[in-house]
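Novice: Checked Swiss-Prot, it gives:
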- 30-80: domain 'Myb-like' (DOMAIN)
- Trp76 to Ala: Loss of cell-to-cell movement and of nuclear localization (MUTAGEN)
- Met78 to Ala: Loss of cell-to-cell movement (MUTAGEN)
Amino acid sequence: MFRSDKAEKMDKRRRRQSKAKASCSEEVSSIEWEAVKMSEEEEDLISRMYKLVGDRWELIAGRIPGRTPEEIERYWLMKHGVVFANRRRDFFRK
C-alpha cells in the first residue's frame, strides 16, 4: 500500500513538472517582444543604474516613474542581448 501511494504521488509530481516545463517552453518560444521606447534620459539612467546594481530590475524601475521591472529588463536585453544583436544587425542591413 505504501509503495502505491508513493508511486501515485510521484506520478502527480511528474505530471505537474511536465505541465510547467511545457508552459514555460511555449511561453518563451511564442513571445515576440515589441521594442520598448525609452527617452534618452531613461536610457542613460538605466545604463548608470545597471553599472551600479547589475540586473536588479525592480530597483532600477523604482527610479524611473511609470516603468515596470519587466519593461526595463526587456529594454536591456533587446539592446544588449546577443540574440537581439543579430536581429539588429540584420535589420540595419536592409
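A Cβ is built for glycine as well, from the same backbone N, Cα and C atoms used for every other residue.
Burial and contacts for the listed features, if you can.
Specialist: Averaged across the domain 'Myb-like' (30-80), the predicted model reaches a pLDDT of 89.
Trp76 (mutagenesis position) counts 19 other C-beta atoms within 10 Å of its own C-beta, drawing on all protein chains shown.
In the three-state DSSP assignment, the secondary structure recorded for Met78 (mutagenesis position) is helix. The Cβ of Met78 (mutagenesis position) has 17 other Cβ atoms within 10 Å, all protein chains considered.
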